[in-house]
Amino acid sequence: MAPKPKPWVQTEGPEKKKGRQAGREEDPFRSTAEALKAIPAEKRIIRVDPTCPLSSNPGTQVYEDYNCTLNQTNIENNNNKFYIIQLLQDSNRFFTCWNRWGRVGEVGQSKINHFTRLEDAKKDFEKKFREKTKNNWAERDHFVSHPGKYTLIEVQAEDEAQEAVVKVDRGPVRTVTKRVQPCSLDPATQKLITNIFSKEMFKNTMALMDLDVKKMPLGKLSKQQIARGFEALEALEEALKGPTDGGQSLEELSSHFYTVIPHNFGHSQPPPINSPELLQAKKDMLLVLADIELAQALQAVSEQEKTVEEVPHPLDRDYQLLKCQLQLLDSGAPEYKVIQTYLEQTGSNHRCPTLQHIWKVNQEGEEDRFQAHSKLGNRKLLWHGTNMAVVAAILTSGLRIMPHSGGRVGKGIYFASENSKSAGYVIGMKCGAHHVGYMFLGEVALGREHHINTDNPSLKSPPPGFDSVIARGHTEPDPTQDTELELDGQQVVVPQGQPVPCPEFSSSTFSQSEYLIYQESQCRLRYLLEVHL
């Protein structure tokens, strides 16, 4: 197919970068933090600490809300420790104060005190809480962190068991055995839903980020606790810009962050967050945490208990929660062949991902948002690689503006025309003998492209008169091999050729091109690919 006419572009070298930034736009990092803070606190399910000897006694429970998990990290002294306090009550109205403490990631030591009077047990609990935090238990809703003391963190237990318990008037409690309906999804989609909602996958993702999964149990990641992590990083970001008189040191601020968001460093000293690169890594980590919370919250949607004998298959239920239609493409379909060629021609020469399945994606509400750009031309199908832990969140909410790749081209949504570029951001999971990952293809309304050849992390929008920013790399898929797909009446360019050198950008700081848009509505998810990495 003949090459397409080149869109009107402007190329900017390093000497023209300064002073070209458009007006201030909302910072996505801070907007995510504000959104988390606005969410009402979840109703807590409090369980007896599983390491407590009394936890196996069915009559033992936590008295009211007398339960707390405390954390303290001090980098200078290599402290990274927790303290758990619970007031327990058994069926005979005897009371127990359970204390457990130690280094994050370990079982630690414990102590148990028995009481016959509730008031004595309360006094013991409240005394220990004040001793460890310098706060009164009655004023815990207005908790203030103090240097050298523990900080109260919000952790939530997993949901109650899945079997339904139905109360019958004037009779004993009986359990209804539910008959699960057969799954209506095809086998490939069943596997997809299983993978993207896998608790083991979420757990492994958190462990890879050195997070202490015991302090952030799956199913109930505290939104408020994540929001406090955002606040701690904002303070670090300000401190990295330059020291202020009387301000806290980076070590102190880092210690506070690790206290708020518990990390498991084993016996290693927690590293101070003392560079923009480390700060960016922790920002990305919290954004992934927020997406894990979204996926987990979908599954925790409360349903009124019904005494019905049949219930939807769990995979059908999870699929419906996505509010996104996924249509598995036949391997003989023309668009399947086009996408397969796109993958194979632009994938890595050393280890190109092996295509397994393609789904056509139709996310609820995205079509209407995308319609706002119906008159914007120059549309291209582009790659977006991601962590499996955030696939469910993306299918539910679409691609959002998040810092990626160190923010080399500012705060926008990043795409690539070469699969090998986006594949570098794919984090998958082991499934049998294969390492499985997922990649998106999005239709991006590029409009007028503004080209750059050096980093510009301050960008929050294209220059006036432009709709997108392309960080041009040394190579680009051969434009003479491009083809088009018609998607909802729009012609969308799909590269089909191998990458070829771009002499005019041979001195670019980017080896491969990165495509940036700064409005979330300017792209639409079109395809989801399952690949073996």
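Note that Cβ sites are derived from N, Cα and C of the backbone, with glycine treated the same way.
Among the features that Swiss-Prot reports, domain 'WGR' is placed at 59-150.
Residues annotated as domain 'PARP alpha-helical' in Swiss-Prot, with sequence analysis given as evidence: 182-300.
Annotation comment: Swiss-Prot describes 313-533 as domain 'PARP catalytic'.
Mutagenesis annotation in Swiss-Prot: TYR83 to Ala, described as Does not affect activation by nicked DNA, while it prevents activation by a 3'-overhang substrate; the structure shown retains the original residue. For TYR83 (mutagenesis position), the same-chain residues that are 6 or more apart in sequence and have a Cβ closer than 8 Å to its Cβ are THR69, LEU70, ASN71, GLN72, ASN99, ARG100, TRP101, LYS132, TYR150.
Quoting Swiss-Prot on the mutagenesis of TRP101 to Leu: Reduced activity on nicked DNA. Annotation note: TRP101 (mutagenesis position) sits in a strand segment as assigned by DSSP.
Around the Cβ of ARG103 (mutagenesis position), a 10 Å sphere holds 16 further Cβ atoms from the protein chains shown. Among the mutagenesis experiments that Swiss-Prot reports, ARG103 to Asn is described with the note: Abolished activation by nicked DNA.
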Conformational class of TYR83 (mutagenesis position) under the three-state DSSP mapping: strand
Residue counts (helix, strand, coil, in that order) that DSSP gives for the domain 'PARP alpha-helical' (182-300): 74 helix, 2 strand, 43 coil
Other CB atoms, at most 10 A from the CB of TRP101 (mutagenesis position): 16
